[in-house]
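As recorded in Swiss-Prot:
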- 224-630: domain 'Myotubularin phosphatase' (DOMAIN)
- CYS463 to Ser: Abolished phosphatase activity towards phosphatidylinositol 3-phosphate (PI3P) phosphatidylinositol 3,5-bisphosphate (PI35P) (MUTAGEN)
- CYS463: active site, phosphocysteine intermediate (ACT_SITE)
- CYS824, CYS827, CYS853, CYS856: Zn(2+) 1 binding site (BINDING)
- CYS845, CYS848, CYS875, CYS878: Zn(2+) 2 binding site (BINDING)
Amino acid sequence: MTVTSSAAIDIGGGGGGRRSDRLDSDRTSEDMSFIASPANESFQIGASFVDVQNESSGSIDTATATLHELNYTFGMPPVTEESENMPQNYETVVELLPGEERAPINKLTEFPIEGGSLFVTNFRIVVILKDKEVEEALRFLVFPLQDIEQIDLAIPAFIHLSLKIGRMFTICFKTAEDAALVHKILYTAFQRLNRPISSIYTSRPQDWTSKNTDNPMQSLNAFAWKFSEAVDELDRDGKLPSWLLRADSVAQEITHIDFNRLGMSEHFQISSVNENFEVCPTYPEKIIVPKGITDDDIRKGAPYRSIGRFPAVIWRCRKTRAVLMRSSQPQVGILSWRNPTDEKIIEEAVKASRIEGEEKKQFIIMDARGYTSAFANRARSGGFENTEYYQQAKLEFLGLPNIHAVRGSFNNVRTMLHNLGPNEQLLTSLQTTGWLLNLSNLLVNAANCADHLSKGHSVLVHCSDGWDRTTQVTTLAKIMLDEYYRTVKGFEELIRRDWIAFGHKLYDRQLVAFGNWGTSDERSPVFLQFLEAVRHLQREQPTLFQFTHAYLIKLAKHAYSGLFGSFLFNSHKERREAMEKCKGTLVDIWRFIGPHNEEYVNQSFDEHYTGAVKPVNVSVINLRVWHEVFADEEEHYTQIFSPKEERPLSGCTTPMNTSTSTNLVKSKSSESINSLNVDGSAKESSQQHPTCSTTPSDNTNSLPMSTSFIQQSLYQPKVRGVAAIDRDGVIRFEDDEQAMLRKKNKLRAEEIRRKDEKIEELRRRAVLDTNKVSPGQRQSYSESDVETTGTLERVMSDVSMVDPVNELPHFKPNTTWEGESGHCAYCKKEFNKLSVYVEDRQHHCRNCGRVVCEDCSKNRFSVIEEGKSVQKRACDSCYDSMHETDLKLSSSSTTTTSSSTKIENDSNVPGLDNNSDNVSENVSENAIPDIIVEEKEAEDPIKEAESPSKETKCPKTLRNFISFSPKSSMRKNKVHSRDPLKSIDEGSSSQQAESDDVLDVNEQPL
């Protein structure tokens, strides 16, 4: 076919002039890179071609190329590339959450960075690091927008991220303009998500839109609202995500659960005095109080405590009846005020724990502050209790650090982990942070509280406001004492009631205050410190906790992610008001990490263990930093402690060295806390954000070429690619030990299921077979009744071991066994020959040979076989006859009687010839004849018997009296013990008795 074409198009420079000067018909040229354009525009060509315009200008940047794809028909829209330097608009396959949308950056949904790309949504920042050789996404990094604590722009093209959960990262861009553009968008989101809670809910949070291409984050709100709206819509359409439970699966009222479980109805009651949050705005709607306290008493006593947080009962020891209470500091003031109603509430609660007739135990008041701090608060109408006003009271000061000291130590440990100095200074740097020391003090005081309760002392715990250190101490003590709170369901109720319902300021503790929104910074990782303390207990005693390490990590991440509504408010009151204004609902995290999710259930949990935890070493030397949370999820623990010069640097890295260069552009002023620390600790120093001093191109060879494969693998993620992102949109934590245990348990459960199905199939077939086959036609021989044929030497060895003195009294060896029978010889019970259960099968008495059932042959007698005592089955009739001691025969008469009986029995068996060396082939219908050992089987000389009497060799004629079982299995002679009568209960093993038939060997007197 001939194609009319125009002049050839030049698609690249080269020697020999322009390709357009050549003719299309010139097929002899080796350079076939030119592609002709057809003159007929409606003609469909079979190859791709490129139309280059503005080529004559001589500038590559101004030239444009139009790519016409395979089988192109003229008139189709072309693919145009203006410049080879222009970034392509492609999207990495990352599954978005319900309600999640990508925000365009410079009209691109995926923005290029050094070593990969990133994209931003209304929930998170996703960084994709790729392999340049294979263009494969090797690693994904996820940063929830609400988790960002600080975002800084650094010269030449860096963005530093500090996260509230403790991680720090540096993103490297190709140009400074790209870094500034992304920083502007992220900083707007940072401002929007750190507004005071009072200014957030003036409009509907669901109104976020990404249509504003200049800055799509100008109307951003917490993603939890958009996520909940999308999930509710999917639920109505029947398309709820499989990893989420329905909303009604989470109990709304949890106070009654503990009240009923602990049996508190006798002395306590649930009060609804705070139903509308009028008494205390930070307390839950329902509170447990003593029965002797009325609602009016609570209203009168609440103002005496700071913010109205009066003493409330939160737990009771079922063993000692001791009560655990919580409150805020009393309003004592300089004049030492007192309140009789407050004293009455405490007295009634303590009275319920005292047992009449026993010695009264002391009432312990644990003030989480130090004495100096508590005394200084008296100037602000605060203070501590006067023990003279409370019966048998004792006051203890715990000296735990306040939120500012906790925040300072957390910042120090975060900086230390991501900006390590020489390895020899590691322990010194860690000690300087004070983080592990604070953690140890918290665990020690919680253990002391648990010890008081276990000894029967009722305890009241409070600090200044009663929602930070108070919550930490009380919840840790409850975990140490009550096994229920160490389960997934119990730990969920503990968080929901003691932390969320009792008003821990979860939102304010993660809020970054800046600008004109307030001078006081209340952010502090109090909840994160509590989770790390629980992690230490779990690491010390892993079998006592039903939830896994991954469960705690997921809680820590979503406490700051903004995905779930569980941690977005300071109290129940704020959540209720926000939901009323927004007319929406929120998804709780418990719909995701409940006990229904096997990933968060410990496979080695000991569910039978009850009571308090075993003694735990809580000293500083036994603690370690929670690296899985504070550092990168996919870094191995060894990377943090490796030399800096051996660490690979990529497009998104952890800062490696500290720099004081002025190139760092701070987007917010450095933090400086100069307020008085009443606990006596030092001022909190301002934090300088670390930077990277070199660009990625300068460090491409930072990993030595001689590094082994094992060393290089330390820097690789455990899970490569998009599989590292979990269903909730954050990086998955891989617990290899739990994964292995889950696999083993699944295989075990599958094996049990298959065996159950097999048993059920056998039962079904047995029922069908019973209905089809008559009892007279059924013939079955148990495998236990079949024995392999032994040699003559072994038989003769058994014969030589016969000791007539030790034979059983009144024992009648049988030569004929009853054949197959459909019922028991005594109780006439029908047998099921296909049943796998011993109770439904037939058995033979090893004395008389009758066919009996399990119920009629529960007794056993003992014999000696090969020097070992073996239990044999006996029917009830034979067993009773064995107890007739008056019929006991002498050893000689027993031997004679046994021999004569054998001769008489053998003479009556069809086909048996005592004078012949051959086996008779006459087989009756109901009996199988005995088999006589032929003379050729004794080719080897018969060994001398190992008898004490040193008998001579057995004569040749003896072989005629060595008989075998009617079922063609050779019978061994039994040597019986002197004490043969032994009864075993029904639970003993009957398998041995089933498999060992009595082998009768009788010696003919010569």
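Even glycines carry a Cβ here, placed using N, Cα and C.
Given the structure is predicted, the values throughout are model-derived calculations rather than measurements.
All chains included, 21 other C-beta atoms sit within 10 angstroms of the C-beta of CYS824 (Zn(2+) 1 binding site). By neighbour count, meaning other C-beta atoms within 10 Å, the densest spot among the recorded positions CYS463, CYS853, CYS878 is CYS463. For CYS827 (Zn(2+) 1 binding site) paired with CYS463 (mutagenesis position), the C-alpha to C-alpha distance reads 78 Å. A simple way to gauge crowding: the CB of CYS856 (Zn(2+) 1 binding site) has 19 other CB atoms within 10 angstroms, across all the protein chains here. Of CYS463, CYS845, CYS875, CYS878, all annotated as recorded positions, the residue with the shortest Cα distance to CYS856 (Zn(2+) 1 binding site) is CYS875.
Following the DSSP three-state reduction, the secondary structure of CYS878 (Zn(2+) 2 binding site) is helix. The separation of CYS824 (Zn(2+) 1 binding site) from CYS878 (Zn(2+) 2 binding site), Cα to Cα, is 15 Å.
Residues near CYS845 (Zn(2+) 2 binding site) in space but far in sequence (CB under 8 A, at least 6 apart, same chain), listed by position: VAL852, SER857, ARG873, ALA874, CYS875, CYS878. Across all of the domain 'Myotubularin phosphatase' (224-630), the predicted model scores a mean pLDDT of 90.
Within the set of binding-site residues (CYS827, CYS848, CYS875), the lowest number of other Cβ atoms found within 10 Å of a Cβ is recorded at CYS827.
CYS853 (Zn(2+) 1 binding site) sits 74 Å from CYS463 (mutagenesis position), taking the C-alpha atoms as the reference points. When the Cα atoms are compared, CYS848 (Zn(2+) 2 binding site) and CYS824 (Zn(2+) 1 binding site) turn out to be 14 Å apart. Of the recorded residues, CYS824 (Zn(2+) 1 binding site) and CYS463 (mutagenesis position) place their C-alpha atoms 79 Å from one another. Highlighted in sequence order, HIS823, ALA825, TYR826, LYS828, LYS829, VAL852, GLU854, ASP855, SER857 have their Cβ within 8 Å of the centre of the Cβ atoms of CYS824, CYS827, CYS853, CYS856, the residues recorded for Zn(2+) 1, and are not part of that set.
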